[in-house]
Amino acid sequence: MQQVFFQETEFLNSVIDYDHKVETENLCLDIAYGTDKNFLFGCGISIASILKYNEGSRLCFHIFTDYFGDDDRKYFDALALQYKTRIKIYLINGDRLRSLPSTKNWTHAIYFRFVIADYFINKAPKVLYLDADIICQGTIEPLINFSFPDDKVAMVVTEGQADWWEKRAHSLGVAGIAKGYFNSGFLLINTAQWAAQQVSARAIAMLNEPEIIKKITHPDQDVLNMLLADKLIFADIKYNTQFSLNYQLKESFINPVTNDTIFIHYIGPTKPWHDWAWDYPVSQAFMEAKNASPWKNTALLKPNNSNQLRYSAKHMLKKHRYLKGFSNYLFYFIEKIKH
């Protein structure tokens, strides 16, 4: 048995198991999410999108969260029933992670991926971790069938180009990052090697070091890049094609999403489940999955803080919806004055 840093008895409060699989085959690709209350809606649609394009595939889903309400219970059970799949909810105590670096956009939930990786040690040879703002639009059969060589810890997708990798390698003080700096929203993890390299324990230790904290800008992601350089398999960009819906506010931009894209990763503060961003062409993969899920009649989310009001106003004005745009700017300024 391999050693685990995050012990179940320390972080796991309870498990809810929505098991509606028809077959009794136990072998499956475990797909896991770590999310807080704000991303559960997106997480549900992410799962629906994978199931929509991979019906009949051997998949099991796992959601690690510190909140799960009555409506969430209803919808996720209905999703598992609709697609005859299994979705397990792990209600966790994240207090141990709250002291780690965070921002207004990245809460302590970004560290749930370490809990997830440790949970599957000795339980599954590999686990696919996905951010909840990733939507599938193709088959993931190659990931289901993939086998790791013994010396690699994870399959990842790089972001940026070689000059960016060089800058990150210099900033973070790890030469190996120059071969490729990756985004941590897609991680196919070799659990045996993750344990052997003591990734979670080393990552948390680094995140408590003042000298490391000074260097990092993307806490979990930077630390993983520092630890896993030279221990990675780089996958095609189609498995983590990043796009910010706020690019739509620019006069011109390049949309990297193509028909070959498997996973669209909606980075940035504006998400396709926001009611000011659903009608862009690049958001339609999300909307199609939503319409093929128990959330099909659920309203999209309205802005609920000053940052969202500001972006909502910008998008409304870009679409020439001036009344809505100016009214949201007014609400934005009111919120700023209040706080």
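Placed from the backbone N, Cα and C atoms, the Cβ positions cover glycine too.
The Cβ of ASP36 (UDP binding site) has 16 other Cβ atoms within 10 Å, all protein chains considered. According to Swiss-Prot, the feature UDP binding site maps to 34-39, 131-132, 265-271.
Quoted from Swiss-Prot, the note on the mutagenesis of ASP131 to Asn is: Loss of activity. Cannot complement a deletion mutant. Residue environment of ASP131 (mutagenesis position) contains 24 other Cβ atoms, counted within 10 Å of its Cβ in all protein chains. In three-state terms derived from DSSP, ASP131 (mutagenesis position) belongs to neither a helical nor a strand segment and is classed as coil.
As annotated by Swiss-Prot, Mg(2+) binding site applies to ASP131, ASP133, HIS265. DSSP classifies HIS265 (UDP binding site) as strand under the three-state reduction. Taking Cβ-Cβ distances under 8 Å and a sequence separation of 6 or more, the neighbours of HIS265 (UDP binding site) in its chain are ASP131, ASP133, ILE134, ASN183, GLY185, PHE186, ASN240, THR241, GLN242, PHE243.
For the mutagenesis of ASP133 to Asn, Swiss-Prot gives this note: Loss of activity. Cannot complement a deletion mutant. The structure shown keeps the original residue.
TYR181 to Ala appears in Swiss-Prot as a mutagenesis experiment; the accompanying note says: Does not affect transferase activity. Can complement a deletion mutant. In sequence order, THR158, GLU159, GLY160, TRP164, TRP165, ARG168, ALA169, ASN225 are the residues of the chain that are 6 or more apart from TYR181 (mutagenesis position) and have a CB within less than 8 Å of its CB.
In Swiss-Prot, a published mutagenesis experiment is listed as SER184 to Cys, annotated Does not affect transferase activity. Can complement a deletion mutant. SER184 (mutagenesis position) counts 23 other C-beta atoms within 10 Å of its own C-beta, drawing on all protein chains shown.
In Swiss-Prot, a published mutagenesis experiment is listed as ASP220 to Asn, annotated Loss of activity. Cannot complement a deletion mutant. Counting only residues at least six positions away in the same chain, the Cβ atoms of ILE110, TYR111, ARG113, PHE114, SER184, ALA203 sit under 8 Å from the Cβ of ASP220 (mutagenesis position).
Among the mutagenesis results in Swiss-Prot, TYR239 to Ala has the note: Does not affect transferase activity. Can complement a deletion mutant. The residue drawn here is the original one. Secondary structure at TYR239 (mutagenesis position), taken from DSSP and collapsed to helix, strand or coil, is helix.
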Residues within 8 Å of the ASP131, ASP133, HIS265 Cβ centre (excluding the Mg(2+) site residues themselves): SER46, LEU130, ALA132, ILE134, GLY185, GLN242, TYR266, ILE267
Can you give me the same-chain residues 6 or more apart in sequence from TYR239 (mutagenesis position) with a CB-CB distance under 8 Å? LEU143, VAL157, PHE186, ILE262, PHE263
When neighbour density is defined as the number of other C-beta atoms within 10 angstroms of a residue's C-beta, which of the binding-site residues GLY34, PRO269 has the lowest density? PRO269
When a 10 Å sphere is centred on the Cβ of ASP133 (mutagenesis position), how many other Cβ atoms does it contain? 22
